[in-house]
Each structure stands twice: as C-alpha cells, then as structure tokens.
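Trainee: Relevant sequence annotations retrieved from Swiss-Prot are reproduced here:
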- C442: heme binding site (BINDING)
- H174 to D: Increases catalytic activity (MUTAGEN)
- N214 to D: Increases catalytic activity (MUTAGEN)
- K224 to T: Reduces affinity for substrate and catalytic efficiency (MUTAGEN)
- K244 to E: Reduces affinity for substrate and catalytic efficiency (MUTAGEN)
- K262 to E: Has no effect on catalytic activity (MUTAGEN)
Amino acid sequence: MDLIPNLAVETWLLLAVSLILLYLYGTRTHGLFKKLGIPGPTPLPFLGNALSFRKGYWTFDMECYKKYRKVWGIYDCQQPMLAITDPDMIKTVLVKECYSVFTNRRPFGPVGFMKNAISIAEDEEWKRIRSLLSPTFTSGKLKEMVPIIAQYGDVLVRNLRREAETGKPVTLKHVFGAYSMDVITSTSFGVSIDSLNNPQDPFVENTKKLLRFNPLDPFVLSIKVFPFLTPILEALNITVFPRKVISFLTKSVKQIKEGRLKETQKHRVDFLQLMIDSQNSKDSETHKALSDLELMAQSIIFIFAGYETTSSVLSFIIYELATHPDVQQKVQKEIDTVLPNKAPPTYDTVLQLEYLDMVVNETLRLFPVAMRLERVCKKDVEINGMFIPKGVVVMIPSYVLHHDPKYWTEPEKFLPERFSKKNKDNIDPYIYTPFGSGPRNCIGMRFALVNMKLALVRVLQNFSFKPCKETQIPLKLRFGGLLLTEKPIVLKAESRDETVSGA
C-alpha cells in the first residue's frame, strides 16, 4: 500500500507553494533586527521567541541581558520588540518623545469598548481621558477616600485575626486578595463587599473571572500569530474580555450611576462618583466629557490594573518582613511612634512613615509586578544613534534593571536603606520604574501606595509575621502576565497582644 497519496503534479505543486507562502507569512517580520544589526535569540516561524517566555519573562530577559547587554531584539510571535537598557534612551522613549513617537502602549487584540480605558486608549483619546481623570487622583481627592479604604483595613484585620486564631499558617494572597477586591470594588463601583466571607457575591465571582488572563492562552496566541484576526473578531463582537463578565459590570455601573443621580444627598467620594461629577463639570469644557461607555471602561480597568498588583505587592512586603525580623521590628516601632495605641492611620500620618516607605520601595524594586514597560513606535525614528522602525514595540525590562549589579549593590538582598533620604537621590529614575515614568506612567500610583500603606499600618499594628515550615524560602516565581509566586506565600501570624497562631 502506498504511504504517499497518488496526487497529480499540480496538486503537489500547489501544496508546496502553499507551505512556502505559509512559512513566508510566519517569518515575514523575523529578519528585521538582523537587517538592523541588532543581536537577539533566533525566532521560530509564527511563534518567534514566545515559547521561551514560558520560563518567565524575568528569566528570559535576564538571559538576554547577560548575553547581549545594552540592546537586543526579540519577536513575540509576529511582533518585533526592541529591548533597551540605557537610561538616556529610556528617558527619550518614556518622556522626551512620549507625545510625538512613543505615546501608546502595545495593543493586545480585540477589546471592544474597553479601547476607551485609560491604559488601552491611544493618542488624542488617551490624552483627553488622562486629562479628565487626573483631577480624580490628586492628593486632596485621595485624602477624602481614606475613610473608605480604612474601613476595609479594619475588615482585613478582623479576617486576619480569624484566620490566625485557627492555629494554622495564613495564606497571604487569601486575605490580601480579599482586601484588594473590597477596596477596588468599593472605590470603582461604590459596592460594599466583604469578599473573603462572601465568595458567592456576583461582584466577587465576576471580577475573579475577569482576572483570569494568560498571555499563552491559545486564543491570545492565535491573535498574536495572526494579527489580521483582530478587526474580524472586533466586528463579530468577540473580545479578550469575557462577554458575560463585561455585561454584568456595565449593567452594574449603569444601575449604580442612575441610583446616585436620583438621590439628593451628598454622595461619598469614590472614583465612580468623581467620574460622574466630571461628566457634569463646567471645567470639562476644554475636553469632551467622559461618555457613559468611557466611564464604565475606566471602572473595569481599575479592577484589572489594581487587584492582582496590590494583593501581590502586599504579600511580597509581608514575606520580606517575616524573613527580616529586624526590619519588621523597625517598621512596627516607627508605626507605634507615629500612631500610638493603635491609632487609626490618616493620609497625613501615612506620609510621615519614612521607613515604611523605604520598605515598600525596596520590595517594588525586588518584585516589579509588571516586569516590563512597553511603548509602540509610531513612526521611523533615530534615538541615540539607533534607528527604530515604525511598528516596533520598544520594551524596557524593569525586572532586569531592578536587579542589575551595575546600579544596585548586592541586588538580590532586601535592603530598605537603599531608599533612605541620604541614598534616594543616587537612584536613577529611569532605572527604577515600578510604576513606569513620564506622561504615561501609572495614573493610580499614589492611590496604590496609599492603599497599600494603610493596609500595612493596620496589619503591623496588630500582628507580627514569622516563616513556618510551609514557607518557601527563597521564593520561586512562576510564569504569568504579572510577577507571581510558584507557591502561595504562607506565614505564621502572631497577635502583638498575644500569640494567636502556631505558637
């Protein structure tokens, strides 16, 4: 029996031509960096270097930096990406040429009306939305939001005490994930939830579904391999965000907004109310006010941007304090001095906690949750003698720069003193970029820092943390869109009044 089908010569020829054309399509961008004389790892047809990302962006970027040093070119499937590590070049990309060339973040497939969200919007639309939202994140507005956040700090302490009193070690992501969820749903949607004790709440269920995003998901990969699918999927109303979840959240925002507009009494200050106010503000005459669809997109993106990042960083901070008891005691002493007798923290008192600020900054250096910053090159440009073609994504490997011995003595060590007043001025702002830099940095940076510090103060006023036999030391990281641990961080929590866990 013939193993090879008896096909006509024309059929074989057609098949061969089809395979050649398919190969050419799958490698059409892969010669760019070689042509430009930029080194980098060899890409595979269609997938580029994407399979190497499975070991973790941080590992792959570290390997490339050690091998190629200053710049290198990689391919995320079909997308050429230029990694840069020179602080002058980084400043040019993030600041000097932000508005003219490097305005936009990298698009990631069909997003539907979420294209209006501040972290996804492009060019003039992004500038307009950023201008409208910036007043929402002023220190004055954040100060007014502190009572809402503080309320969930108290819930966090109660939940942590309940977990600790079982005598079992505490899984930090469990309690900090609930805190992060509560604060974000409260400030973005005006919804009060104790999510740890109400896991069936539709807001909790839907927001958790929204956050299950995997960069190596077959659907996401197919869009990267065949980018022409994006407009087709957009036309079919298929997006990377789960349809049912988006439908639930948009309906919720609409109902909450309508309810608030009907009420006559003064509303509490949260992001949702501030955005509603901006729609009716006379000050918005210079820019077209936020539409209802844009308002919904911001509320949803706040969850996407804030939930995982806040809960992960809080977990990393407490882990570092547990494994460095001298630092933990020093932080607690500072908190007890500024806020005696467990006095509730305020916006102003949190800003007085200099050593706590050093601890937070050092943890963000060791664990920059986003790992990379990315900007799309809008037109052919030359920067510091290097030609960058239109369409290339310029990538700044934050994790690599945060761990580079060229800039940090003993970079793998947890040393909060790096960020003391004396040393802080020596830190290059284009090497240390936990929230990005320039006009398109993280708009919620101040909110995130205040939110985390309020939680840390309440927790450290009431508890001390120690490693236990289940604690993974040193921490191992796993692949994900953000910096995640291989195993959940588990610690022993002890009440500062009396030992309540695992003693």
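Even glycines carry a Cβ here, placed using N, Cα and C.
Substitutions noted, but not modelled.
Owing to the predicted nature of the structure, the values given are computational and were not obtained by experimental measurement.
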Trainee: Whose Cβ, among the mutagenesis positions H174, K224, K244, K262, has more other Cβ atoms within 10 Å than any of the rest?
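Mentor: Compared across H174, K224, K244, K262, the most Cβ atoms within 10 Å surround K224.
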Trainee: How long is the line from the C-alpha of H174 (mutagenesis position) to the C-alpha of N214 (mutagenesis position), rounded to the nearest angstrom?
Mentor: 20
Trainee: Taking the recorded positions one at a time (N214, C442), which has its Cβ surrounded by the most other Cβ atoms within 10 Å?
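Mentor: Sorting the candidates by Cβ neighbours within 10 Å, the top entry is C442.
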Trainee: Fill in the CA-CA distance, N214 (mutagenesis position) to K224 (mutagenesis position), as an integer in Å.
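Mentor: With the alpha carbons as reference points, the distance is 13 Å.
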Trainee: In the three-state scheme derived from DSSP, which category covers N214 (mutagenesis position)?
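Mentor: The residue in question, N214 (mutagenesis position), is coil (DSSP, three-state).
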Trainee: How many whole Å apart are the CA atoms of the residue listed as 'heme binding site' and K224 (mutagenesis position)?
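Mentor: Checking the Cα atoms of the residue listed as 'heme binding site' and K224 (mutagenesis position) gives a distance of 25 Å.
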